[in-house]
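*Asks:* This is the structure I want to talk about, given as structure tokens.
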Amino acid sequence: MSFLVSKPERIRRWVSEKFIVEGLRDLELFGEQPPGDTRRKTNDASSESIASFSKQEVMSSFLPEGGCYELLTVIGKGFEDLMTVNLARYKPTGEYVTVRRINLEACSNEMVTFLQGELHVSKLFNHPNIVPYRATFIADNELWVVTSFMAYGSAKDLICTHFMDGMNELAIAYILQGVLKALDYIHHMGYVHRSVKASHILISVDGKVYLSGLRSNLSMISHGQRQRVVHDFPKYSVKVLPWLSPEVLQQNLQGYDAKSDIYSVGITACELANGHVPFKDMPATQMLLEKLNGTVPCLLDTSTIPAEELTMSPSRSVANSGLSDSLTTSTPRPSNGDSPSHPYHRTFSPHFHHFVEQCLQRNPDARPSASTLLNHSFFKQIKRRASEALPELLRPVTPITNFEGSQSQDHSGIFGLVTNLEELEVDDWEF
């Protein structure tokens with residue numbers, strides 16, 4: 001009799017046994033504050049949101065059976081080409097979803113363990129601004145993860161295809177508010193996200209903001225006690241290096257904590273406002289030195305770019321640097337409007353500049369917490385819910401598909417979406 005268990009069977013047992021038996025218990029365990037924990041509690045608004053948002057309100061779960069899903073077209077690859085992302089239709093309701101299929105036979109044991117951690121976190125977390133997994137199951141030798149299709153794609157998709165010089169400030173405020181609410185919850189649960197960036201911010205057809213990238217989350221709780229710092233370097237993190245804080249990149253004995261995510265929020269704010277991530281295309285060693293030496297990215301506008309540079313063509317400006325003290329040569333980039341003026345001839349509010357400066361403090365202790373940032377003056381301009389305001393602010397962008405929740409069995413036009421879907425960097429979504 002063989003005691004060897006295949007990787008698909010091992011993860012199948014883990015999914016069925018651990019999630020069913022320990023799911024609710026884990027929600028209670030990690031939701032409690034560890035003894036002696038003196039960290040700041042979440043603000044009242046966030047706490048109310050967490051308390052009132054029941055598991056049933058996240059989204060109805062789908063049946064964990066491959067036959068319930070009609071795979072329509074491949075819209076992306078990822079996880080070192082072991083993952084295929086499909087647009088699919090959930091047959092019982094006709095709703096269009098995203099199905100992420102991972103070939104477990106080709107995964108190393110380390111990858112399987114990595115995936116187990118992601119699935120555990122997906123069951124543990126329950127928040128309106130965190131992407132919910134509608135179903136997770138094994139089909140043949142593949143792990144299937146089902147999520148709702150995000151019709152606006154990611155924030156990175158938006159800046160790559162429509163807002164090449166950056167988004168408007170109010171839209172960014174709505175997006176970052178959703179991200180900070182998710183981070184406030186994640187930190188309250190004792191985790192560090194470690195992968196906040198525009199491609200991990202998804203926007204649904206109705207303008208709701210979701211934070212994804214759960215695969216990189218790390219628990220700061222060990223043996224029931226919250227650790228002051230952690231030292232683990234994120235696996236498979238090559239694509240996220242520009243967003244990582246100096247203390248994470250430094251990998252020394254001082255370690256890092258949840259404040260490292262706040263630095264990533266600051267970098268993401270610059271990414272959304274400038275149309276590209278700071279430290280873009282910079283070698284990893286140089287990037288580390290820049291961050292350790294205190295080089296701080298900024299919002300590119302009339303207050304940070306010298307007036308003489310604003311009269312130059314974009315090809316001779318700081319357009320692609322994201323750093324206020326460097327002059328780079330780059331190819332011209334299209335602007336949002338028809339005006340021939342410099343794309344960064346604009347002015348962001350002092351509140352937005354201060355918000356970014358606070359997030360990018362070199363000393364982690366000087367950075368505000370997520371709950372504190374939610375009360376920052378930058379967000380005072382928000383007057384409506386994101387679901388009401390964001391679709392208007394994203395115009396002329398329209399959702400890629402309006403099939404979400406449809407009961408129709410008619411697929412006419414669905415394959416006409418393929419061209420648009422291929423423009424999305426779905427392999428970066430990481431749900």
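Every residue gets a Cβ built from N, Cα and C, even glycine.
Feature list, courtesy of Swiss-Prot:
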| type | residues | note |
| --- | --- | --- |
| DOMAIN | 69-379 | domain 'Protein kinase' |
| MUTAGEN | His231 to Ala | Inhibits interaction with STK11/LKB1; when associated with A- |
| MUTAGEN | Phe233 to Ala | Inhibits interaction with STK11/LKB1; when associated with A- |
| MUTAGEN | Leu241 to Ala | Inhibits interaction with STK11/LKB1 |
| MUTAGEN | Thr419 to Ala | Loss of STK11/LKB1-mediated phosphorylation |
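Help me picture where these features are in the structure shown.
*Replies:* On the 0 to 100 pLDDT scale, the domain 'Protein kinase' (69-379) averages 89 in this prediction.
In the three-state DSSP reading, His231 (mutagenesis position) counts as coil.
Summarising the environment of Phe233 (mutagenesis position), the number of other Cβ atoms within 10 Å of its Cβ, over all protein chains shown, is 13.
According to DSSP, Leu241 (mutagenesis position) sits within a helical segment.
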*Asks:* Only counting partners 6 or more residues apart, tell me which same-chain residues put their Cβ under 8 Å from the Cβ of Leu241 (mutagenesis position).
*Replies:* Leu249, Ala284, Met287
*Asks:* Would you count the other CB atoms within 10 A of the CB of His231 (mutagenesis position), including those on all shown protein chains?
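*Replies:* Taking every protein chain into account, the count is 13.
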